[in-house]
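Engineer: Dropping the structure in here first, questions after.
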Amino acid sequence: MAKMMQREITKTTVNVAKMVMVDGEVQVEQLPSETFVGNLTMEQAQWRMKRKYKGEPVQVVSVEPNTEVYELPVEKFLEVATVRVEKDEDQEEQTEAPEEQVAE
């Protein structure tokens with residue numbers, strides 16, 4: 001039997017609606033659901049939807065997180081994975097953001 005790698009992944013389905021004016025009345029138009037990797041809060045989902053639907057009056061109706069366990073044979077993982085290269089400490093120091101200096 002092949003060895004399997006397992007990983008628990010949380011995805012969040014975001015249900016969003018758009019406000020539209022029809023005959024002088026505001027109506028709600030349900031938009032397609034979006035799914036994101038991770039456990040998003042309502043605020044995070046709202047921010048992402050506002051970025052996607054720039055300038056449109058959209059509102060997140062609900063967020064539905066769902067966690068499932070995924071598995072993959074180790075051989076398949078090795079076929080598609082890349083080796084992670086550790087950075088030297090000197091390289092890390094150069095890539096870090098400079099610290100703010102406090103005026104005395």
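Including glycine, each Cβ sits where the backbone N, Cα and C put it.
Pulled these from Swiss-Prot:
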{"type": "MUTAGEN", "residues": "LYS3 to Ala", "note": "Decreased DNA-binding affinity. No effect on dimerization"}
{"type": "MUTAGEN", "residues": "GLN6 to Ala or Lys", "note": "Decreased DNA-binding affinity. No effect on dimerization"}
{"type": "MUTAGEN", "residues": "ARG7 to Ala", "note": "Strong loss of DNA-binding affinity and no formation of the initiation complex. No effect on dimerization"}
{"type": "MUTAGEN", "residues": "ILE9 to Thr", "note": "Deficient in dimer formation and viral DNA replication"}
{"type": "MUTAGEN", "residues": "THR10 to Ala or Lys", "note": "Decreased DNA-binding affinity. No effect on dimerization"}
{"type": "MUTAGEN", "residues": "ASN15 to Ala or Lys", "note": "No effect on DNA-binding affinity. No effect on dimerization"}
{"type": "MUTAGEN", "residues": "ALA45 to Val", "note": "Deficient in dimer formation and viral DNA replication"}
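I'm curious about the neighbourhood of these features; can you describe it?
Structural biologist: For the recorded site, LYS3 (mutagenesis position), the DSSP three-state label reads coil. For LYS3 (mutagenesis position), the number of other Cβ atoms no farther than 10 Å from its own Cβ, over all displayed protein chains, is 8.
Sequence-distant contacts of GLN6 (mutagenesis position), defined by Cβ-Cβ distance under 8 angstroms and a gap of at least six in the same chain, are VAL69, TYR70, GLU71.
Neighbour density for ARG7 (mutagenesis position): within 10 A of its CB lie 10 other CB atoms from the protein chains shown.
Secondary structure at ILE9 (mutagenesis position), taken from DSSP and collapsed to helix, strand or coil, is strand. If you draw a 10 Å sphere around the CB of ILE9 (mutagenesis position), it holds 11 other CB atoms from the protein chains shown.
There are 13 other CB atoms within 10 A of the CB of THR10 (mutagenesis position), with all protein chains counted.
Counting every protein chain shown, the Cβ of ASN15 (mutagenesis position) has 16 other Cβ atoms within 10 Å. Secondary structure from DSSP puts ASN15 (mutagenesis position) in a beta strand.
Sequence-distant neighbours of ALA45 (mutagenesis position) (same chain, 6+ apart, CB under 8 A from its CB) are THR12, VAL14, VAL16, PHE36, VAL60, VAL63.
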Engineer: Between THR10 (mutagenesis position) and LYS3 (mutagenesis position), find the distance joining the two CA atoms and give it rounded to the nearest Å.
Structural biologist: 23
